[in-house]
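Remarks on the structure that follows.
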Amino acid sequence: MAWRSGLCETDSRTLKQFLQEECMWKLVGKSRKHREYRAVACRSTIFSPEDDSSCILCQLLLLYRDGEWIICFCCNGRYQGHYGVNHVHRRRRRICHLPTLYQLSFGGPLGPASIDFLPSFSQVTSSMTCDGITPDVIYEVCMLVPQDEAKRILVKGHGAMDLTCQKAVTLGGAGAWLLPRPEGYTLFFYILCYDLFTSCGNRCDIPSMTRLMAAATACGQAGCSFCTDHEGHVDPTGNYVGCTPDMGRCLCYVPCGPMTQSLIHNEEPATFFCESDDAKYLCAVGSKTAAQVTLGDGLDYHIGVKDSEGRWLPVKTDVWDLVKVEEPVSRMIVCSCPVLKNLVH
């Protein structure tokens, strides 16, 4: 008996986009005739299963039969269907301290297909043995941003730009941006210099500026929307199935309070922003401004510190490095968080 499956044109484009752009695939089984992959995705705005969509478990069988690739797709334990495609490109991603992952891309639209069997997928196991994207991973893969490149990344302003400039997307809080490029995502953010991190940093959290400003201003009150975990993160390595608690390793954090002036509640992380004992407020806007601001402009164009009277104080600059993280780690960070993913997809 032949099993047929197909999609309308709109659904085909949406599913293809989801499988290619929002999933990092783990190889869980193979034979001479097939490969089986698994991915764990967070909530998506373009693809939503019928049941709880806060965590999307994706299982995919890849077959090559009669000159055509066949994709059999299962989502959250429910078989979604099988589809034909002209070409499949599998890109292996080896990342330090992490298991090998794959990115899949499909040549041409997903079309109807016919198979003579009902696909069976491997039993799903879930484990917390992998720590995911840790500070060690970030410091290993990140690169310092040269000044000439930083000057070409526009983060504020519109109007006429140099033809070499590119506009980045601001990610929530302070000091983090994403630049979508044809070759993939590039994350730019400020992070504590490595020597300072090793000597006095929290070795579990990624010490990004956005994380530390959120920690410094967190009021800690139950029910505070700024301080409460949105409970939508997933494990980007696909080892753990389900939503994971916040581990301080994302770039989705925002200050607790107005972006222009958030009260300091926790002194320890606040010391990374200002030397003065008079520091009262942290600001996710700069003490200086211009019609157009690039990453090459000084730190005081991006953040600020105020005293109790609202006067600007000098910002610490020597403790921060402007770094960039590229594919595939950049995509893993974005696609493990529904907040970041919604900003860029």
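Using N, Cα and C of the backbone, Cβ positions are placed for all residues, glycine too.
None of the noted substitutions appears here; every position holds its original residue.
For LEU61 to Ala, Swiss-Prot lists a mutagenesis experiment annotated as follows: Almost complete loss of cytoplasmic localization. Neighbour list (LEU61 (mutagenesis position), Cβ cut-off 8 Å, at least 6 residues apart, same chain): HIS34, ARG35, GLU36, ILE70, ILE71, CYS72, PHE73, PRO119, PHE121.
Quoted from Swiss-Prot, the note on mutagenesis experiment LEU63 to Ala is: Almost complete of cytoplasmic localization. Under the DSSP three-state reduction, LEU63 (mutagenesis position) is assigned to strand.
Listed in sequence order, VAL169, LEU171, GLY172, LEU178 are the same-chain residues at least 6 apart in sequence whose CB falls under 8 Å from the CB of LEU343 (mutagenesis position). Listed in Swiss-Prot as a mutagenesis experiment, LEU343 to Ala is described as follows: Complete loss of nuclear localization.
Sequence-distant neighbours of LEU63 (mutagenesis position) (same chain, six or more apart, CB under 8 Å from its CB) are LYS33, HIS34, TRP69, ILE70, CYS72, ILE115, listed in sequence order. Reduced to three states, the DSSP call for LEU343 (mutagenesis position) is helix.
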